[in-house]
Amino acid sequence: MSLKEKTQSLFANAFGYPATHTIQAPGRVNLIGEHTDYNDGFVLPCAIDYQTVISCAPRDDRKVRVMAADYENQLDEFSLDAPIVAHENYQWANYVRGVVKHLQLRNNSFGGVDMVISGNVPQGAGLSSSASLEVAVGTVLQQLYHLPLDGAQIALNGQEAENQFVGCNCGIMDQLISALGKKDHALLIDCRSLGTKAVSMPKGVAVVIINSNFKRTLVGSEYNTRREQCETGARFFQQPALRDVTIEEFNAVAHELDPIVAKRVRHILTENARTVEAASALEQGDLKRMGELMAESHASMRDDFEITVPQIDTLVEIVKAVIGDKGGVRMTGGGFGGCIVALIPEELVPAVQQAVAEQYEAKTGIKETFYVCKPSQGAGQC
């Protein structure tokens, strides 16, 4: 049973009438451009065919009813006419409440709604299950009530809800790619202007995501430290962000910087350049060059930004040994565990899966999770 069929069936059973719309919003993986977002730089994600699906219908009053199929059909109810506050027990409900609350601040011309939500974006794998939920809820209200909001505004609304209502600091990339993703394309995003450019993906290439299942512990504190080091670097160059520093300017004075800060700055400057070049390589179908750029990105994250762990490096090496120069592989996400992403010719996927199954657990004692994805369409009706 598809998520669409599941949510429509649950909707009819729970609310006693059929849903009028079914909306989906996808998760994402970032192909290249790591830790560049908060430095006003470039990222190159694609939406994946794992998504949050909501069957819904407008109500003729001001009540919102939400059922979470993936949380034992828990039900949340609240009114649009009362202040929207955090739910005491259901964390999932706060993503919904936050999106609705912030949407009211943007455009309050919508009424009540019934929703049943289900998703298959793996949670805790860094594939943006929360952004997918936020964008799905925003799209539901935009579609049901014909709100004059575009995908970028729905994405910004989701980011605000996560930052201010849920209380989790995040950039804009995750929501933006979920809202604006394009089938068979990646999206080059300028994190300063929020400008986007669709980049066609080569035919016959699979997007493979492998979760190391190494439990991330340092990610919060180390993330903040990296951010501070980048801000220190920008101040040294008297610029608002590292986006505004050239590699030539850096090389001329790198010896004057604190050695650790210099390494962090070098990663951001080179990663930005790699990300822009990667968009061109992908568009031209040059998988060999894309693979080189992904390898350079991984080495930079390992040696200059120091955010990989041995388990992740092991996974990358296993995959690289199979694909050679026919594709690319690197860590993706914040670091200290999580996932790797690989662009692999479809015919090599079984060999990669076999090599990882045979070697990764033997070397690390941890069993991986393997996902084969397609670059998918952003949020909309399904």
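The backbone N, Cα and C atoms fix where each Cβ goes, and this holds for glycine too.
Following the DSSP three-state reduction, the secondary structure of Glu34 (substrate binding site) is coil. Sequence-distant neighbours of Glu34 (substrate binding site) (same chain, 6+ apart, CB under 8 A from its CB) are Glu271, Ser297, Met301, Phe305, Ile307, Met331, Thr332, Gly333, Gly335. The substrate binding site annotation in Swiss-Prot covers Glu34, His35, Thr36, Asp37, Tyr223 and rests on sequence analysis.
A simple way to gauge crowding: the CB of Ala125 (ATP binding site) has 21 other CB atoms within 10 angstroms, across all the protein chains here. The feature ATP binding site is assigned by Swiss-Prot to Gly124, Ala125, Gly126, Leu127, Ser128, Ser129, Ser130, with sequence analysis given as support.
Counting every protein chain shown, the Cβ of Ser130 (ATP binding site) has 22 other Cβ atoms within 10 Å. Taken residue by residue with DSSP, Ser130 (ATP binding site) is part of a helix. Annotated Mg(2+) binding site per Swiss-Prot: Ser130, Glu162, in sequence order, evidence recorded as sequence analysis.
Annotation for Asp174 (active site, proton acceptor): spatial neighbours Arg28, Pro45, Ser128, Ser130, Ala131, criterion Cβ-Cβ under 8 Å with sequence separation of six or more. Sequence annotations record features per position, and here Swiss-Prot assigns active site, proton acceptor to Asp174.
Note on Tyr371 (mutagenesis position): other Cβ atoms within 10 Å of its Cβ, all shown chains, come to 20. A mutagenesis experiment is reported in Swiss-Prot for this position, Tyr371 to His, and the note states: Displays relaxed substrate specificity since it gains kinase activity toward sugars as diverse as D-galacturonic acid, D-talose, L-altrose, and L-glucose. Also shows enhanced turnover of the small pool of sugars converted by the wild-type enzyme.
Nearest in space to Ser129 (ATP binding site), taking C-alpha to C-alpha distance over the recorded positions Thr36, Asp37, Glu162, Tyr223, Tyr371, is Glu162. Within the group of binding-site residues (Asp37, Glu162), the Cβ with the highest number of other Cβ atoms inside 10 Å belongs to Glu162.
Neighbour density for Thr36 (substrate binding site): within 10 A of its CB lie 28 other CB atoms from the protein chains shown. Those same-chain residues not listed among Gly124, Ala125, Gly126, Leu127, Ser128, Ser129, Ser130 yet with C-beta within 8 angstroms of the centroid of the ATP site C-beta atoms are Gly27, Val121, Pro122, Gln123. Within the same chain, residues at least 6 positions away in sequence whose Cβ sits under 8 Å from that of Tyr223 (substrate binding site) are Gly334, Gly335.
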